[in-house]
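Student: What Swiss-Prot records for Cys27, Cys30, Cys46, Cys49 is Zn(2+) binding site. Per Swiss-Prot, domain 'CoA carboxyltransferase N-terminal' is recorded for 23-292, and the stated evidence type is sequence analysis. Quoted from Swiss-Prot, the note on mutagenesis experiment Cys27 to Ala is: Vmax decreases 9-fold. As a published mutagenesis entry, Cys30 to Ala appears in Swiss-Prot alongside the note: Vmax decreases 140-fold. Loss of nucleic acid-binding. Among the mutagenesis entries in Swiss-Prot is Cys46 to Ala, noted as: Vmax decreases 11-fold. Swiss-Prot documents Cys49 to Ala as a published mutagenesis change and attaches the note Vmax decreases 8-fold.
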Amino acid sequence: MSWIERIKSNITPTRKASIPEGVWTKCDSCGQVLYRAELERNLEVCPKCDHHMRMTARNRLHSLLDEGSLVELGSELEPKDVLKFRDSKKYKDRLASAQKETGEKDALVVMKGTLYGMPVVAAAFEFAFMGGSMGSVVGARFVRAVEQALEDNCPLICFSASGGARMQEALMSLMQMAKTSAALAKMQERGLPYISVLTDPTMGGVSASFAMLGDLNIAEPKALIGFAGPRVIEQTVREKLPPGFQRSEFLIEKGAIDMIVRRPEMRLKLASILAKLMNLPAPNPEAPREGVVVPPVPDQEPEA
């Protein structure tokens, strides 16, 4: 027996360890491989390059509001395919697919609760639901959020992440721009603060309506914010756009937004601002949250 055969006879094969899917993920910016649980504890912010990844609507609201205080609003509202719209796929099929993928009925989630003990109403977009596009249900839920803020005499916060108006609802989608803007006028008349938080991306009809109507417009770092996208603009003007065009840092230099706030600092910053605007005691800084625990969304059958 040769020495190679002797070595081979002493080698015991081992089974390949099976790693469940979703345990690891990769940063979209720097390519760093990240432990999923650690990334969630860091509010979907890359610990290496500080890239702010997209966050689900429910995770965002649960990371903002005080635990045990959240009450969802407008969950009974569901989208309808009244136009029987069809492009490469039926609209009702797109809705069913998005509902199955995200567990949400539509692209906006609204909740009321407390922020450091202060009553607030908060709304957040679910970008994974048809690109966070604004349809009639998104508009109706936003108006519901405004009405609740007026009823409770409290501030409203909205986290935008949208590609714009939903083309499958045509004019009914476009009219939400006026509808939501008119609702916010009531907040202004009452003297109640509305803070708009612009996340990546905030585009189209959403950026052209309530997303830019905040008493304070705050953006996350490097968020893409605008009406038409950079590629569309370049093709139209036939010129190369400057580096960082339509990003948060570019917009704050031009005076289009008020401030840029990192996601881990957002909760305390919003509470501090609202306390001043509402003439309330400043919040006491607390230790960083250990993570976000989100209750499962109840099973739902998409409408045929």
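Glycine residues also receive a Cβ, built from the backbone N, Cα and C atoms like all the rest.
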Student: So, three-state DSSP: helix, strand or coil for Cys46 (mutagenesis position)?
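Tutor: Reduced to three states, the DSSP call for Cys46 (mutagenesis position) is coil.
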Student: Other than Cys27, Cys30, Cys46, Cys49 themselves, what residues in this chain have Cβ atoms within 8 Å of the centroid of the Zn(2+) site's Cβ atoms?
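Tutor: Residues close to the Zn(2+) site, other than Cys27, Cys30, Cys46, Cys49: Asp28, Ser29, Gly31, Gln32, Leu34, Pro47, Lys48, Asp50, His51.
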Student: What number of additional C-beta atoms lies within 10 angstroms of the C-beta atom of Cys30 (mutagenesis position)?
Tutor: 12
Student: Using Cα coordinates, what distance in whole Å links Cys30 (mutagenesis position) and Cys49 (mutagenesis position)?
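Tutor: With distance taken Cα to Cα, Cys49 (mutagenesis position) is 7 Å from Cys30 (mutagenesis position).
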Student: How long is the line from the C-alpha of Cys27 (mutagenesis position) to the C-alpha of Cys49 (mutagenesis position), rounded to the nearest angstrom?
Tutor: 9
Student: According to DSSP, collapsed to three classes, what secondary structure does Cys27 (mutagenesis position) have?
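Tutor: Reduced to three states, the DSSP call for Cys27 (mutagenesis position) is coil.
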Student: If you average per-residue pLDDT over the domain 'CoA carboxyltransferase N-terminal' (23-292), what number do you get?
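Tutor: 95, rounded to a whole number.
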